[in-house]
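In Swiss-Prot, the entry for mutagenesis PRO40 to Ser states: In secY100; temperature-sensitive. The structure shown retains the original residue. According to Swiss-Prot, the mutagenesis experiment PHE67 to Cys carries the annotation: In prlA3; altered signal sequence interaction, transient channel opening and closing in presence of oxidant; massive ion flux when cross-linked to SecE C-120 mutation. For the mutagenesis experiment GLY240 to Asp, the note given by Swiss-Prot reads: In secY24; temperature-sensitive at 42 degrees Celsius, impairs interaction with SecE even at 30 degrees in vitro. According to Swiss-Prot, the experimentally introduced change SER282 to Arg is described as follows: In prlA401; altered signal sequence interaction, transient transmembrane channels open. Swiss-Prot gives this note for the published mutagenesis ILE290 to Thr: In secY121; altered signal sequence interaction. Quoted from Swiss-Prot, the note on mutagenesis experiment ARG357 to His is: In secY39; cold-sensitive. Recorded in Swiss-Prot as a mutagenesis result, ILE408 to Asn carries the remark: In prlA4-2; altered signal sequence interaction.
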Amino acid sequence: MAKQPGLDFQSAKGGLGELKRRLLFVIGALIVFRIGSFIPIPGIDAAVLAKLLEQQRGTIIEMFNMFSGGALSRASIFALGIMPYISASIIIQLLTVVHPTLAEIKKEGESGRRKISQYTRYGTLVLAIFQSIGIATGLPNMPGMQGLVINPGFAFYFTAVVSLVTGTMFLMWLGEQITERGIGNGISIIIFAGIVAGLPPAIAHTIEQARQGDLHFLVLLLVAVLVFAVTFFVVFVERGQRRIVVNYAKRQQGRRVYAAQSTHLPLKVNMAGVIPAIFASSIILFPATIASWFGGGTGWNWLTTISLYLQPGQPLYVLLYASAIIFFCFFYTALVFNPRETADNLKKSGAFVPGIRPGEQTAKYIDKVMTRLTLVGALYITFICLIPEFMRDAMKVPFYFGGTSLLIVVVVIMDFMAQVQTLMMSSQYESALKKANLKGYGR
């Protein structure tokens, strides 16, 4: 059979076409996200809200606004952001460990994964309703903010709750669509887009502070150096691996004899990625935000106290944030990596770690190595998230230059680029396979 001219080009073009479609879908989804962040909740005076957020600079409210992509400052329907979904995911994942029924469902494979996802959606709905009620009832009672809600009453409460819940559920659906039909993790990309959208105004505000003399030029230079240093360090660690040597003994399958081979099992230093930072932020933001909204009301003074203790830079905030990061590093790594399963797969394929017996001993060895790596990864994420926060608080620069936001931006970009490269390589691999098949037919 003769080789058809231009078929290789068409195969390569088809692979690039798939990549192009996925990229365009991600871009389109992010455009929708940005448009939605400008659609306001009816009945709120945006000018008064902007004044409120100006007073809340450097507090947990500004941090919440950063994660929502500025939607909170515009009283948008996306003001809750994707945080209720993340909180629900944390709760469901924890329950799959401690609840026998959910643990069994999780073991059912694809069908179990779909059920867990469905429960997460239900949890998101409940948390979104709870948080939206908190915001809707808390806004009219904010101290010194008369006129924030133009006409407080049942109509406003109902409209605000429906708008906020609908916005969160839409963002959850949009994130799932990006994961399925786009590139990368949809939820991480939405958070990334929210942070990046606020970077230009934050940079402009910082430069303006330096120009007016409110911020010393050397401090501005130090901030720039810190940002580049953190970015470099994140890239360096995220690409770091611990390679366990794996040997394949000489074996025979049918009539073919395979010679002994040596390779390695790569284990990332930070296997959990950016998830611990996002989960920890969600855990801190949820009670702190509710306390901030309700704290001004009569009889809720104890919530004001909690809100003050949970502000960025406070000892309790630092302790809880660091503890949450370390916990979620170990928890999420245990979810995505199973040493026993890895050891069993090595044993089935005839591979072994030199000096370690296959099976149980190999599983224990891999688990020990992974535990040490996870500890290093947890300390690294804690350092990245907290040290720049202290410096940011001392220099009075926006949250966008903090360690958490920089970590999320850098890691999401790296994961995105890695998936783009994977898609391109898979399209080239398919093209090579088709080419090999055509050569076989032509003989």
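Don't overthink the numbers, they just go from 1 along the chain as shown.
Cβ coordinates come from backbone N, Cα and C, glycine included.
For all the noted positions, this structure keeps the original residue and models no substitution.
Positions of the features from Swiss-Prot, shown on the structure.
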residue : record               : DSSP class
PRO40   : mutagenesis position : strand
GLY240  : mutagenesis position : coil
SER282  : mutagenesis position : helix
ARG357  : mutagenesis position : coil
ILE408  : mutagenesis position : helix
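Between the mutagenesis positions PRO40, ILE408, ILE408 has the most other Cβ atoms inside 10 Å of its own Cβ, all protein chains included. Within 10 Å of the Cβ of SER282 (mutagenesis position) there are 22 other Cβ atoms, across all protein chains.
The two recorded residues, GLY240 (mutagenesis position) and SER282 (mutagenesis position), show a Cα separation of 27 Å. When other Cβ atoms within 10 Å of the Cβ of GLY240 (mutagenesis position) are tallied across all protein chains shown, the result is 15. PRO40 (mutagenesis position) and ARG357 (mutagenesis position) have their C-alpha atoms 63 Å apart, to the nearest angstrom. Distance between Cα atoms for ILE408 (mutagenesis position) and ARG357 (mutagenesis position): 40 Å, as a whole number. When the alpha carbons of SER282 (mutagenesis position) and ARG357 (mutagenesis position) are compared, the span between them is 42 angstrom.
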